[in-house]
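K.L.:
Following this message is one structure expressed as structure tokens.
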Amino acid sequence: MSLLMISENVKLAREYALLGNYDSAMVYYQGVLDQMNKYLYSVKDTYLQQKWQQVWQEINVEAKHVKDIMKTLESFKLDSTPLKAAQHDLPASEGEVWSMPVPVERRPSPGPRKRQSSQYSDPKSHGNRPSTTVRVHRSSAQNVHNDRGKAVRCREKKEQNKGREEKNKSPAAVTEPETNKFDSTGYDKDLVEALERDIISQNPNVRWDDIADLVEAKKLLKEAVVLPMWMPEFFKGIRRPWKGVLMVGPPGTGKTLLAKAVATECKTTFFNVSSSTLTSKYRGESEKLVRLLFEMARFYSPATIFIDEIDSICSRRGTSEEHEASRRVKAELLVQMDGVGGTSENDDPSKMVMVLAATNFPWDIDEALRRRLEKRIYIPLPSAKGREELLRISLRELELADDVDLASIAENMEGYSGADITNVCRDASLMAMRRRIEGLTPEEIRNLSKEEMHMPTTMEDFEMALKKVSKSVSAADIERYEKWIFEFGSC
């Protein structure tokens with residue numbers, strides 16, 4: 001706790017008190033007194049303790065003065081209420097109201113007018129004066145009754161609205177099943193809400209059939225996530241499910257797509273986490289986020305935590321460029337992952353939490369994290385058969401010309417990643433549109449019909465697209481990945 005914060009809060013409290021904002025001043029005074037109490041526990045020197053106690057007493061006296069001012073102001077407000085209370089306490093019977101002339105006696109007319117009226121006015125005018133008092137009483141009584149009537153009407157309207165809301169809510173409460181809510185006691189509400197936003201509740205709608213090739217990777221993910229829920233009695237002891245899977249490979253090979261398929265097909269709670277989710281500018285908050293993430297995953301188990309680009313969160317420790325804050329986050333992540341297995345000999349495998357990670361830089365990952373990610377699989381570039389299958393998946397919504405040969409196109413795409421093949425298909429599908437609108441004005445383009453725009457994609461379009469789109473992964477990169485997976489892989 002900084003002394004600068006205490007001094008700033010004292011300044012703010014005094015400024016609010018001078019400006020007449022006593023409620024805010026009391027809040028700051030109370031906060032300062034609490035902060036000073038905490039600070040006094042940390043002070044070991046007796047002389048300093050005495051000094052701080054004197055300061056505390058002085059500020060406490062100031063706070064009491066502000067309290068007294070607030071009480072005085074409240075008493076002014078309360079002094080005006082008896083009149084209103086007396087008005088509301090008037091009986092409902094009109095005969096009793098007329099028999100109370102006390103308010104009129106408190107408001108006499110000025111002296112000179114009294115003399116004039118007593119000297120020059122006739123007795124009829126004196127006889128008329130009680131009628132004015134009656135009018136005053138009648139008007140005041142009518143106001144009281146009107147106020148009461150309005151209050152009763154407002155209450156009735158509120159009750160009717162509440163009843164309607166309950167009726168509207170009741171069908172939803174019956175139809176929607178009750179879902180367990182994570183108990184956020186002890187954690188910041190904003191942190192819990194931020195992590196709950198990262199839970200993919202809506203299906204990404206990516207099926208296993210939407211992913212071409214990668215048979216081994218799909219088989220491993222099904223074994224790690226799906227089978228333990230189908231056969232919980234089998235996956236116990238030494239057969240416990242894998243608690244960590246690392247997908248390694250060049251960019252654009254389908255690592256994130258596999259994670260989306262896991263979220264769609266495996267029916268587990270899926271946390272999509274990135275480095276921005278687990279980092280904070282406040283000291284110690286990043287570690288809390290990591291711990292909270294795994295506690296929420298255990299609560300919503302069976303769960304899968306997908307950490308994309310994990311090298312940005314848990315790179316190698318002990319380097320000169322490493323910051324203390326990032327080191328603490330890595331330590332907390334490693335501790336939570338080691339205790340996140342949830343599938344020891346006596347635990348239920350259907351309540352597991354699995355960490356699914358993806359990276360393009362496996363050589364930068366810390367050794368301890370590499371040990372915790374028990375299965376390390378290589379996601380390679382698609383084979384010739386995989387490229388042809390990927391072409392069919394990408395072009396299934398397009399109309400193709402009769403001369404299109406997908407097998408020959410796949411052969412010409414050797415070394416292309418899955419993302420590169422998708423880009424080629426997208427570029428080829430736009431070729432016919434480009435030819436059709438060439439030389440036309442914007443008005444003519446707007447007047448084109450849908451039939452004129454949807455023309456079949458030809459083999460020539462693919463050849464032109466292949467000339468424009470080059471592969472994004474070099475042979476040297478592939479060799480580096482294969483060397484790492486040969487040394488550290490666990491398929």
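Just so it is clear, glycine is given a Cβ too, placed from its N, Cα and C backbone atoms.
Predicted, not measured: the structure shown is a model, and the values here were computed from it.
So Swiss-Prot lists the following for this protein:
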- GLY249, PRO250, PRO251, GLY252, THR253, GLY254, LYS255, THR256: ATP binding site (BINDING)
- LYS255 to Ala: Abolishes ATP dependent microtubule severing activity and localization to spindle poles (MUTAGEN)
- ASP308 to Asn: Abolishes ATP dependent microtubule severing activity and localization to spindle poles; when associated with N-309 (MUTAGEN)
- GLU309 to Asn: Abolishes ATP dependent microtubule severing activity and localization to spindle poles; when associated with N-308 (MUTAGEN)
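Map these features onto the structure and tell me what's around them.
P.N.:
Within the same chain, residues at least 6 positions away in sequence whose Cβ sits under 8 Å from that of THR253 (ATP binding site) are ILE379, PRO380, LEU381, PRO382, SER417, GLY418, ALA419.
Spatially close to LYS255 (mutagenesis position) yet at least six residues away along the chain are MET247, GLY249, ASP308, ALA358, ILE379, judged by Cβ distances under 8 angstroms.
Over all protein chains present, the Cβ of ASP308 (mutagenesis position) has 18 other Cβ atoms lying within 10 Å.
In the three-state DSSP scheme, GLU309 (mutagenesis position) is classed as coil. Around GLU309 (mutagenesis position), the same-chain residues at least 6 positions away in sequence with a Cβ under 8 Å from its Cβ are SER274, SER275, ALA358, THR359, ASN360.
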K.L.:
Can you tell me the three-state DSSP label for PRO250 (ATP binding site)?
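P.N.:
In three-state terms, PRO250 (ATP binding site) counts as coil.
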K.L.:
Taking the center of the Cβ atoms of GLY249, PRO250, PRO251, GLY252, THR253, GLY254, LYS255, THR256 at the recorded ATP site, which other residues in this chain have a Cβ no more than 8 Å from that point?
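P.N.:
Other same-chain residues near the ATP site: ALA358, ASN360, ILE379, SER417, GLY418, ALA419.
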K.L.:
Would you identify the secondary structure of LYS255 (mutagenesis position) according to DSSP, in three states?
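P.N.:
The three-state answer is helix.
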K.L.:
Across all the protein chains here, work out how many other Cβ atoms are within 10 Å of the Cβ of PRO251 (ATP binding site).
P.N.:
14
K.L.:
For the binding-site residues listed here, GLY249, PRO250, which shows the highest count of neighbouring CB atoms within 10 A?
P.N.:
GLY249
K.L.:
Check the binding-site residues GLY252, GLY254 for other C-beta atoms within 10 angstroms of each C-beta and report the one with the most.
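P.N.:
Result of the Cβ crowding comparison: GLY254.
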